[in-house]
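Quick one: structure below, then a few questions.
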Amino acid sequence: MPHFTVVPVDGPRRGDYDNLEGLSWVDYGERAELDDSDGHGNHRESSPFLSPLEASRGIDYYDRNLALFEEELDIRPKVSSLLGKLVSYTNLTQGAKEHEEAESGEGTRRRAAEAPSMGTLMGVYLPCLQNIFGVILFLRLTWMVGTAGVLQALLIVLICCCCTLLTAISMSAIATNGVVPAGGSYFMISRSLGPEFGGAVGLCFYLGTTFAAAMYILGAIEILLTYIAPPAAIFYPSGAHDTSNATLNNMRVYGTIFLTFMTLVVFVGVKYVNKFASLFLACVIISILSIYAGGIKSIFDPPVFPVCMLGNRTLSRDQFDICAKTAVVDNETVATQLWSFFCHSPNLTTDSCDPYFMLNNVTEIPGIPGAAAGVLQENLWSAYLEKGDIVEKHGLPSADAPSLKESLPLYVVADIATSFTVLVGIFFPSVTGIMAGSNRSGDLRDAQKSIPVGTILAIITTSLVYFSSVVLFGACIEGVVLRDKYGDGVSRNLVVGTLAWPSPWVIVIGSFFSTCGAGLQSLTGAPRLLQAIAKDNIIPFLRVFGHGKVNGEPTWALLLTALIAELGILIASLDMVAPILSMFFLMCYLFVNLACAVQTLLRTPNWRPRFKYYHWALSFLGMSLCLALMFVSSWYYALVAMLIAGMIYKYIEYQGAEKEWGDGIRGLSLSAARYALLRLEEGPPHTKNWRPQLLVLLKLDEDLHVKYPRLLTFASQLKAGKGLTIVGSVIQGSFLESYGEAQAAEQTIKNMMEIEKVKGFCQVVVASKVREGLAHLIQSCGLGGMRHNSVVLGWPYGWRQSEDPRAWKTFIDTVRCTTAAHLALLVPKNIAFYPSNHERYLEGHIDVWWIVHDGGMLMLLPFLLRQHKVWRKCRMRIFTVAQMDDNSIQMKKDLAVFLYHLRLEAEVEVVEMHNSDISAYTYERTLMMEQRSQMLRQMRLTKTEREREAQLVKDRHSALRLESLYSDEEDESAVGADKIQMTWTRDKYMTETWDPSHAPDNFRELVHIKPDQSNVRRMHTAVKLNEVIVTRSHDARLVLLNMPGPPRNSEGDENYMEFLEVLTEGLERVLLVRGGGREVITIYS
């Protein structure tokens, strides 16, 4: 089948993306088994345009209405049968479910693949929400707001959200540019940018997902040991300054335990992870709703979370109960626990007290003043700290005095140095996860609709949550509490939990389970991503990771993922792992934007995204923003990430990635000279890269001027899709004598190309025979990969009026040459009526009459024409023909679905052509055609000797006038006759070589000729189709039509021309199209 009927339902496989799309047609008629069958159980004639002897066999062609296209139907399918087979195949390989749909217990029978059924909400929107919301929202956003201030925090959120939104726009364009099978984001990037970039970015994406698992696990451990079960800690600080080391060691031990457990869960079965995904998502949503509920409640009833201040310094509340220096117990003033910490004595002695403690008062302020308290103004500005700085509240009185070093653990201090760039790197992971929807592309009912809508809505939703959360935190929570990363000043409560309603535990438990769920999702997705890369076999040493369990589970890839995640666990700091994660995701997003920009600027014919709201400038802005964020957040991490990607790229290039995925980078090769030509030499272009590379065959008049300049106009309008254009012509004669003439003709053509704005090359050859010259052009034009795949040939006007067969012989021979060379052929008829480049069609239709599948040329050409300003306003209509046994209603539905996947906007109409009796007009028209052929033959062969001699003289004088650049020499018998100089010898020669029994004795007997039945059927096809086409498309700006193939034997050449004339009668502008034997359009991205 052609490439768009892709994966049979009964045996889906993953990883064979490069095998999904065929490059050439197969014989749909199964001719090897049944030579006289059309593949539908009906008999047909073995050759079109049969001789009378063959017609006398009485073989009746199965479909009278399509008799003219009999030869095409030998090797190409009818539209009805093509669409029928299309709907019986699934257009998607299965996604994550394919591993569960493994072989049954017997090991020989696979479960039937279910049709993808997930919609936008469940398939894209909610998974994106779950992956975007994560540990940073609950553990670091409040700290970021307090440190950067509300204004700079909003700026950080804006930059990061703009980056992901621009990336989502580019991703939506790529995702809707055809069907994206399972493989999701990696598939899109690799098939758009090629194996080198695809492998490098794919591995960066894999490493990012793997480190995300480590980050989520570290977040879960932080919540567990800090807020849920602090006594569970294994390591305790040995001294006042050893808290950091003890915390890191606890994170490493518990992180390793959690990672091992999660890896075992994923190994046992991904279905358990998917079943709990909804629960984890519910935890996230409930937690966020509780934050908003708490913010609203704080307006009239703020929660009680007092913060103890010494002067303007924040004290760590988990070490004492009473926020005062002294307390009255039984009418006696005694020292509090706080006094003993600062004075190292339980008594009220001041000898060894901390000077700052003695000079400043201890006060208590509300940690959550509420939205009505006006703290927003205080929290607008930044308060960046260095490592070890004490968190202070501006505005509180404070006596300047030295503080003892031993007292430092009693304060809330900054554990890391902060700046705007550091916060960007830490926050960015909280906006990643936008590709969760595209990763499930194999499970979506309509990925081209769901991915853009769901992803962009999820980004807008999460962005609004982040923006509102920044403002809410700044308006409700005291600044010193916001800057308190671990909640030490509010009795080791999660800061965001202090605001939540009805209880802080809602946030604590919800965030814990959501981070655990996100970690499981990352450990599930990363091995499958590595498996997809390994199965593509672009990085040889990763090949082992493409294997797994019997049911397809990537066991070895899971093991490697766990080992890499363990490296992140050993770092043991959420704030250190987050920037690493940011680098890899930013690298991935950068190349998504690059892929979209490259495809848009190259304007490849296959670049037809259904998502229209993209622009190359937006993609470049997104790419620049990603690059800037990489270096802003951590320039050394950025260099390391780029170095890793560069090394992978060069390794794949060094290994020689012999993959052809139709990547956009190959389009750049057309402008890269020798290196590019050598690359293009490697093989035929992928279907996605196919564009009409034109060879325009021009006819020159006696003064070497272009006879039909509108052929060049048409070529320039068609090449709005860019690509290669070669303009060729033939000068008849000797090369030595006509070299100067050829140079003059070439210059004339170049001038005309410049006038018509045709960017390409010109080649004029000198040949003794025009037919041979054209054949040489068709065979040898171009260099390496820059070769033509389509020929534009002018129509032989006036062939009916000419008695000389050279008027149309060369045309048919050229058609045969293009067919033999497997080139597409475009024949614009009535070229003088085609629009110039200065005209504009403000309305109208381009009508496509799709009768026989030709590889998609008929679909692609109108799309390319509509890229030009002349045709841009025209709408596309596609007509196809239904026969008696076709379900026209179903055909229309199938055709609409097919066009939807091709990303083509067109009206669809199925025209029913029922079998009808051959009309008297058809019979008469056929009779006239055959009588004319016989008459012309007789006029050439049955003259008297005197008439022959006069005719010979006349021929010699008229030959120069009748001869054209596209006409060939006379038949062999005529050539042989001309070589004999003596009149008597020539006549004798003709008399001896012609048997009068082969033709009627005189013209009167012509009326008794009975027309050949095969010609009657073909004439019937031409007449009926012409009637239908003229009725439906008489007002169309352009009509595109399948061009029937020429007869296999030359006896029917003249009749073939008549059939084409009848087929196109009454139409102002017609483009006859004949495919080149390969697919040129695809539903895949």
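Using N, Cα and C of the backbone, Cβ positions are placed for all residues, glycine too.
Positions annotated as K(+) binding site by Swiss-Prot: N131, I132, Y216, P429, T432. The mutagenesis experiment V135 to A is recorded by Swiss-Prot, whose note states: Decrease in Cl(-) efflux and reduced sensitivity to KCC inhibitor VU0463271. According to Swiss-Prot, the mutagenesis experiment I136 to A carries the following note: Decrease in Cl(-) efflux. Looking at Swiss-Prot, the entry for mutagenesis of L139 to A says: Decrease in Cl(-) efflux. Per Swiss-Prot, mutagenesis R140 to Q is noted as: Decrease in Cl(-) efflux. Recorded in Swiss-Prot as a mutagenesis result, M215 to A carries the remark: Decrease in Cl(-) efflux and reduced sensitivity to KCC inhibitor VU0463271. For E222 to A, Swiss-Prot lists a mutagenesis experiment annotated as follows: Decrease in Cl(-) efflux and reduced sensitivity to KCC inhibitor VU0463271. Residues annotated as chloride 1 binding site in Swiss-Prot: G433, I434, M435, Y589. Experimental mutagenesis is annotated in Swiss-Prot for L581 to A, with the remark: Reduced sensitivity to KCC inhibitor VU0463271. The annotation chloride 2 binding site is assigned in Swiss-Prot to Y589. Residues or ranges marked as ATP binding site in Swiss-Prot: L697, K699, K707, Y708, V730, G794, W795, Y797.
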Just checking, which of Y216, Y797 (binding-site residues) has the fewest C-beta atoms within 10 Å of its C-beta?
Y797
Ranked by the number of other Cβ atoms within 10 Å of their own Cβ, which of the recorded positions I136, L697, V730 ranks first?
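Comparing the recorded positions I136, L697, V730, the most crowded Cβ belongs to V730.
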Enumerate the residues of the same chain, N131, I132, Y216, P429, T432 excluded, that satisfy the criterion Cβ within 8 A of the mean position of the Cβ atoms of the recorded K(+) site; list them in sequence order.
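Here the non-site neighbours turn out to be F133, G134, I136, A212, S430, V431, G433, A518.
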Out of the recorded positions L139, K707, Y797, give me the one sitting nearest to T432 (K(+) binding site) by CA distance.
L139
Across all the protein chains here, work out how many other Cβ atoms are within 10 Å of the Cβ of V135 (mutagenesis position).
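The Cβ of V135 (mutagenesis position) has 26 Cβ neighbours within 10 Å.
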If you measure from the CA of I434 (chloride 1 binding site) out to 10 Å, which recorded positions from the list I132, Y216, L581 are inside that radius?
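Of everything listed, what lies within 10 Å of I434 (chloride 1 binding site) (Cα to Cα) is I132.
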Going by Cα-Cα distance, which of the recorded positions (V135, R140, E222, V730, Y797) sits nearest to Y589 (chloride 1 binding site)?
V135
Other residues with Cβ within 8 Å of the Cβ centroid of G433, I434, M435, Y589 at the chloride 1 site?
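Once G433, I434, M435, Y589 are set aside, the remaining close residues are C128, N131, I132, T164, T167, A168, M171, S185, T432, A436, T455, F585, C588.
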Where the distance is taken from Cα to Cα, which of the recorded positions I132, I136, L139, R140 turns out closest to Y797 (ATP binding site)?
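Its closest listed neighbour, by Cα, is I132.
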Measuring CB to CB from L139 (mutagenesis position), give everything in the same chain under 8 Å that is also at least six residues away in sequence.
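Correct list: G219, E222, I223, L494, S511, L574.
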Which whole-number value in Å describes the distance between the Cα atoms of I132 (K(+) binding site) and L697 (ATP binding site)?
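Given the Cα positions, I132 (K(+) binding site) is 57 Å from L697 (ATP binding site).
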When the Cα of M215 (mutagenesis position) is compared with the Cα of each of the recorded positions N131, I136, Y708, V730, W795, which one is closest?
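So, of the listed recorded positions, the one sitting closest to M215 (mutagenesis position) is I136.
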In Å, rounded, how far does the Cα of G433 (chloride 1 binding site) sit from the Cα of R140 (mutagenesis position)?
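Just about 18 Å between their Cα atoms.
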Taking every protein chain shown into account, which of the binding-site residues Y589, Y708, W795 has the largest tally of Cβ atoms within 10 Å of its Cβ?
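Of the binding-site residues Y589, Y708, W795, the highest Cβ count within 10 Å belongs to Y589.
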Relative to the Cα of N131 (K(+) binding site), which of the recorded positions R140, M435, L581, L697, K699 have a Cα no more than 10 Å away?
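Candidates kept after distance check: M435.
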